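Data block below; observations after.
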Amino acid sequence: MPKVILESHSKPTDSVFLQPWIKALIEDNSEHDQYHPSGHVIPSLTKQDLALPHMSPTILTNPCHFAKITKFYNVCDYKVYASIRDSSHQILVEFSQECVSNFERTHNCRITSETTNCLMIIGDADLVYVTNSRAMSHFKICLSNISSKEIVPVLNVNQATIFDIDQVGSLSTFPFVYKYL
């Protein structure tokens, strides 16, 4: 009898919670004025949602709350500059001072300490557009290698917590979404 591979098993995933949402989020908000932040592209979460994310229907039914931190680039003025990914793309992200402070008080550890490749819950996020020079100064990354555009979207996250502390890396590489815009 021939071996049958179901569509759900044709592409290996490292988490059932990670779904592709970054590219769609950018495309849905591309009509927005790029010089002003778009308001709450990822909805805010309540304290109950953040305290018990495994039991929150708000979190579990919205895939844009799930992300993995792929790399930390810089820490400046209590803001953390990093990149996150979904199941197919990466995007640059800025964790606000309030987000970093709340995360570190809740988890009794630095947000940059052993959280790379952990499954995170994010909320209350805006989409801001930054120039290549601002990205270079904050992220210490040259966007000309990633995107031909002069300004690129960056996710400004105001809420974050850990969903799964296991640091499961992936053998696959995940391109920045900027290549597809």
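Each Cβ is built from the backbone N, Cα and C atoms, and glycine gets one as well.
The Cβ neighbour count for Asp49 (mutagenesis position), using a 10 Å radius and every protein chain shown, is 21. Record note (Swiss-Prot) on the mutagenesis of Asp49 to Ala: Reduces ability to dimerize and causes telomere shortening.
A mutagenesis experiment is reported in Swiss-Prot for this position, Lys68 to Glu, Ser or Tyr, and the note states: Causes telomere shortening. DSSP assigns Lys68 (mutagenesis position) to a strand in the three-state reduction.
Lys68 to Ala appears in Swiss-Prot as a published mutagenesis result, with the remark: Reduces ability to dimerize and causes telomere shortening. Neighbour density for Lys68 (mutagenesis position): within 10 A of its CB lie 27 other CB atoms from the protein chains shown.
Residue environment of Lys71 (mutagenesis position) contains 15 other Cβ atoms, counted within 10 Å of its Cβ in all protein chains. Record note (Swiss-Prot) on the mutagenesis of Lys71 to Ala or Glu: Causes telomere shortening, but does not impair interaction with the telomerase RNP.
Here Swiss-Prot notes a mutagenesis experiment, Asp86 to Ala, with the remark: Causes progressive telomere shortening and cell senescence. Within the same chain, the residues at least 6 positions away from Asp86 (mutagenesis position) whose Cβ sits under 8 Å from its Cβ are Leu18, Gln19, Pro20, Trp21, Ile22, Pro63, Phe66, Ala67, listed in sequence order.
Listed in Swiss-Prot is the mutagenesis experiment Glu104 to Arg, annotated as follows: Impairs interaction with the telomerase RNP and causes progressive telomere shortening and cell senescence. Same-chain residues at least 6 positions away in sequence with a Cβ under 8 Å from that of Glu104 (mutagenesis position) are, in sequence order, Arg110, Ile111.
In Swiss-Prot, a published mutagenesis experiment is listed as Glu104 to Ala, annotated Reduces binding to DNA and RNA, and causes progressive telomere shortening and cell senescence. In the three-state DSSP reading, Glu104 (mutagenesis position) counts as helix.
Under its mutagenesis annotations, Swiss-Prot gives Arg110 to Ala or Glu the following note: Causes progressive telomere shortening and cell senescence, but does not impair interaction with the telomerase RNP. Secondary structure at Arg110 (mutagenesis position), taken from DSSP and collapsed to helix, strand or coil, is coil. A simple way to gauge crowding: the CB of Arg110 (mutagenesis position) has 14 other CB atoms within 10 angstroms, across all the protein chains here.
What Swiss-Prot says about the mutagenesis result for Glu114 to Ala or Lys is this: Impairs interaction with the telomerase RNP and causes telomere shortening. Sequence-distant contacts of Glu114 (mutagenesis position), defined by Cβ-Cβ distance under 8 angstroms and a gap of at least six in the same chain, are Gln167.
Taking Cβ-Cβ distances under 8 Å and a sequence separation of 6 or more, the neighbours of Thr115 (mutagenesis position) in its chain are Ile69, Ile162, Gln167. In the three-state DSSP assignment, the secondary structure recorded for Thr115 (mutagenesis position) is coil. One entry in Swiss-Prot concerns the mutagenesis experiment Thr115 to Ala. Its note says: Impairs interaction with the telomerase RNP and causes telomere shortening.
In this view, Asp164 (mutagenesis position) is surrounded by 17 other Cβ atoms within 10 Å of its Cβ, with every protein chain counted. What Swiss-Prot notes for the published mutagenesis of Asp164 to Ala or Arg is this: Causes telomere shortening, but does not impair interaction with the telomerase RNP.
Under the three-state DSSP scheme, Asp49 (mutagenesis position) falls in the helix class. The two recorded residues Lys71 (mutagenesis position) and Asp49 (mutagenesis position) have their Cα atoms spaced 25 Å from each other. Distance noted between the C-alpha atoms of Asp49 (mutagenesis position) and Lys68 (mutagenesis position) is 18 Å. Look at Asp86 (mutagenesis position): DSSP puts it in coil.
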